[in-house]
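Database features, via Swiss-Prot:
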MUTAGEN   Asn221 to Ala  Reduced N-glycosylation. Loss of N-glycosylation; when associated with A-233 and A-267
MUTAGEN   Asn233 to Ala  Reduced N-glycosylation. Loss of N-glycosylation; when associated with A-221 and A-267
MUTAGEN   Asn267 to Ala  Reduced N-glycosylation. Loss of N-glycosylation; when associated with A-221 and A-233
MUTAGEN   Arg302 to Ala or Glu  Significantly impairs KLK7 inhibition activity. Slightly enhances KLK7 inhibition activity; when associated with S-379
MUTAGEN   Asp305 to Cys  Results in formation of an artificial disulfide bond which stabilizes the reactive center loop and enhances KLK7 inhibition activity; when associated with C-383
MUTAGEN   Glu379 to Ser  Significantly enhances KLK7 inhibition activity. Slightly enhances KLK7 inhibition activity; when associated with E-302
MUTAGEN   Val383 to Cys  Results in formation of an artificial disulfide bond which stabilizes the reactive center loop and enhances KLK7 inhibition activity; when associated with C-305
Amino acid sequence: MNPTLGLAIFLAVLLTVKGLLKPSFSPRNYKALSEVQGWKQRMAAKELARQNMDLGFKLLKKLAFYNPGRNIFLSPLSISTAFSMLCLGAQDSTLDEIKQGFNFRKMPEKDLHEGFHYIIHELTQKTQDLKLSIGNTLFIDQRLQPQRKFLEDAKNFYSAETILTNFQNLEMAQKQINDFISQKTHGKINNLIENIDPGTVMLLANYIFFRARWKHEFDPNVTKEEDFFLEKNSSVKVPMMFRSGIYQVGYDDKLSCTILEIPYQKNITAIFILPDEGKLKHLEKGLQVDTFSRWKTLLSRRVVDVSVPRLHMTGTFDLKKTLSYIGVSKIFEEHGDLTKIAPHRSLKVGEAVHKAELKMDERGTEGAAGTGAQTLPMETPLVVKIDKPYLLLIYSEKIPSVLFLGKIVNPIGK
């Protein structure tokens, strides 16, 4: 039996990422060279963010097609980061397939890893109003003896933490990993790993955790039970939050949908896309990066009466199956080439699990404290009521980049 490399992609808490790339040039030229390097990293990060959005839309369409009537929630950034890190260990057709599937093929490999390094460094924030953490942990069996260069690059580019794990005792290894994840998430995610394939010698865990409060919070005293209309002429009662305020809002005639931005603190925005009656599939088909860019041009500041369902949902997907939709499969097979991790071992990715969890309430996402007030101009408000299936993006203006992407067909369902 060939040893397998387990890959688990989780959404959780990680320590603050710090810049780890060290200059190898003289102090006199440091400023000029660092400015050039910084510019190149920003350009690479910007292109990667665009490709991450494209990946997210592709996966959302595929998952929606194969999982009709089901809530979908994922982090394209989390998935891309993990597989970009695996590019450090992949070669030949296995590497080419990842680059093709994830839209990395036109980017030099050095720019690819430096671009993700920049994204991780720039997006990681920890303040009273916002906590955003991204990172990776490698659980490695001593039998593997991985290449030092792979470990160093994983640390330098992806701030990867390395933890020795005895995969010969699968029960103990499972407990160690689950305890680690539980600790990092302050008990929010428990027993995430349900089983580990025999023969596993390494497991990679990618994390992204987001907790923020709204720039202007909803008043929980006005939240009330209202109807949310499902796709098949039925409805469920959901706690509907309400607020009147100034928001960026627009309408797309081509895709028959309303676009509403509700800002969090610190340049993070929740973007709600509400299709007209019977237009959800039409909207899904039209999802692409250029569509998102066009939406931005349609927005204007208006006084809006907003009604949004409170929700708490989890999206769990088998990436081995999901990524086959975009042509990525060799890394999971016996003939996959991961010899840059360990040249004398035949490795494959045995497990690939993506789990994303979202809690959205009156205070924000994952809860926070504080209040906010807003003075409104005297104008007739536009009414936007999110009371039927919709799409949701959580978006950072800083890179800019889509952090999370979802299709919500039932706020209280699975």
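Cβ atoms are placed via backbone N, Cα and C, with glycine included.
Considering only the mutagenesis positions Asn221, Asn233, Arg302, Asp305, Val383, Asn267 (mutagenesis position) has Arg302 as its nearest partner by CA-CA distance. The number of other Cβ atoms within 10 Å of the Cβ belonging to Asn267 (mutagenesis position), over all protein chains shown, comes to 14.
Cα distances from Asn221 (mutagenesis position) to the mutagenesis positions Asn233, Arg302, Asp305, Val383 are smallest for Asp305. Note: the CA-CA distance between Arg302 (mutagenesis position) and Val383 (mutagenesis position) rounds to 10 Å. Spatially close to Asp305 (mutagenesis position) yet at least six residues away along the chain are Phe242, Arg243, Ser244, Pro381, Leu382, Val383, Val384, judged by Cβ distances under 8 angstroms. Annotation note: Asn221 (mutagenesis position) sits in a helical segment as assigned by DSSP. In the three-state DSSP scheme, Asn233 (mutagenesis position) is classed as coil.
The Cβ of Val383 (mutagenesis position) has 10 neighbouring Cβ atoms from other residues within 10 Å, across all protein chains displayed.
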